[in-house]
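Below: one structure, written as structure tokens.
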Amino acid sequence: MAADLEPWNSTINGTWEGDELGYKCRFNEDFKYVLLPVSYGVVCVLGLCLNVVALYIFLCRLKTWNASTTYMFHLAVSDSLYAASLPLLVYYYARGDHWPFSTVLCKLVRFLFYTNLYCSILFLTCISVHRCLGVLRPLHSLRWGRARYARRVAAVVWVLVLACQAPVLYFVTTSVRGTRITCHDTSARELFSHFVAYSSVMLGLLFAVPFSVILVCYVLMARRLLKPAYGTTGGLPRAKRKSVRTIALVLAVFALCFLPFHVTRTLYYSFRSLDLSCHTLNAINMAYKITRPLASANSCLDPVLYFLAGQRLVRFARDAKPPTEPTPSPQARRKLGLHRPNRTVRKDLSVSSDDSRRTESTPAGSETKDIRL
């Protein structure tokens with residue numbers, strides 16, 4: 001890639017600071033007009049297909065809801081909305097940063113990108129916390145793993161993300177450059193310092209904190225799963241090995257999609273005001289543009305993750321009749337304070353052990369069959 005960098009007031013044709021306003025260097029970004037249309041097109045097709053299938057299973061085949069399935073449903077809704085908006089960006093970048101649509105539509109497309117990004121992060125965090133409770137505190141997970149609690153948490157996530165991303169609708173704008181109309185993904189020059197401050201707050205609140213929570217949850221889960229059970233010898237059981245692989249896969253995908261994007265975007269915004277060489281700034285700009293498709297790819301990877309982690313959903317898609325979920329035993333209900341039947345100590349220990357093993361598939365209860373956004 002030829003650098004071909006010149007000062008901001010250069011008169012040759014090209015793009016300045018990629019597709020942003022107020023930058024001092026001109027970048028040759030021919031790679032972007034191939035990379036972004038192709039990658040967004042693939043994400044659009046795969047994301048829509050996978051998430052539509054997931055929504056069909058959730059709405060038409062799944063009869064019993066728990067916390068994990070509730071969070072996955074909302075995750076699929078968010079991914080579907082974002083994938084449906086990608087054809088506009090495919091057209092935009094294929095035309096060489098020309099936006100023939102309205103400014104309102106430009107704002108909406110950028111808003112959907114960030115809304116999907118942070119909804120995915122927060123819903124993955126909710127799923128991680130729920131799984132962590134299921135491994136570390138099975139009986140507490142039995143009580144708090146019901147869909148009615150998860151629906152309330154999901155509603156809070158939507159309200160929080162929509163409120164936090166509402167300023168994007170104010171900052172994002174369009175501008176005319178010769179015969180082209182550019183749809184910026186930041187702000188106008190006079191508002192850029194405010195946009196950087198806003199983005200820094202979002203970085204900490206909606207990425208750094210959830211990522212730390214997910215990391216802690218999966219470290220605790222891995223320690224518990226890798227610890228041999230009392231009185232056993234040899235390697236890990238097959239179920240535990242699969243759980244450990246799932247943990248590693250979730251962390252890897254999370255880091256692949258979200259971490260590079262946030263790191264390069266932070267550098268991209270921070271270095272714009274510094275007196276660095278255009279070659280250095282060009283490298284940072286290129287890295288940021290390359291990680292944007294990675295952030296979008298979570299719309300395709302989310303369904304794969306929860307299909308792999310939740311084999312019950314695969315069985316629901318394959319079988320004509322979903323399997324009947326087990327109900328909490330009287331002993332487990334007694335420990336949760338629901339009622340206190342008299343049982344022998346031996347039977348109590350036996351059933352409690354069974355409950356701990358099946359915590360992951362705890363039913364949400366009869367009142368959780370209706371799902372509301």
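Quick reminder: no glycine exception, Cβ is built from N, Cα and C everywhere.
Nothing has been swapped: the model has the original residues at all the noted spots.
What Swiss-Prot notes for the published mutagenesis of K107 to I is this: No effect on receptor activation. Annotation of the mutagenesis experiment R110 to L in Swiss-Prot: No effect on receptor activation. Swiss-Prot gives this note for the published mutagenesis H262 to L: Decrease in receptor activation. Under mutagenesis, Swiss-Prot gives R265 to L with this note: Decrease in receptor activation. Annotation of the published mutagenesis K289 to I in Swiss-Prot: No effect on receptor activation; the original residue is retained in the structure shown. What Swiss-Prot says about the mutagenesis result for R292 to L is this: Decrease in receptor activation.
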### Query
Any idea what DSSP makes of R292 (mutagenesis position), helix, strand or coil?
helix
## Note on the structure
Among the mutagenesis positions listed as H262, R265, K289, R292, the Cα nearest the Cα of R110 (mutagenesis position) belongs to R292
### Query
Quick one: Cα separation, H262 (mutagenesis position) versus K107 (mutagenesis position), in Å?
20
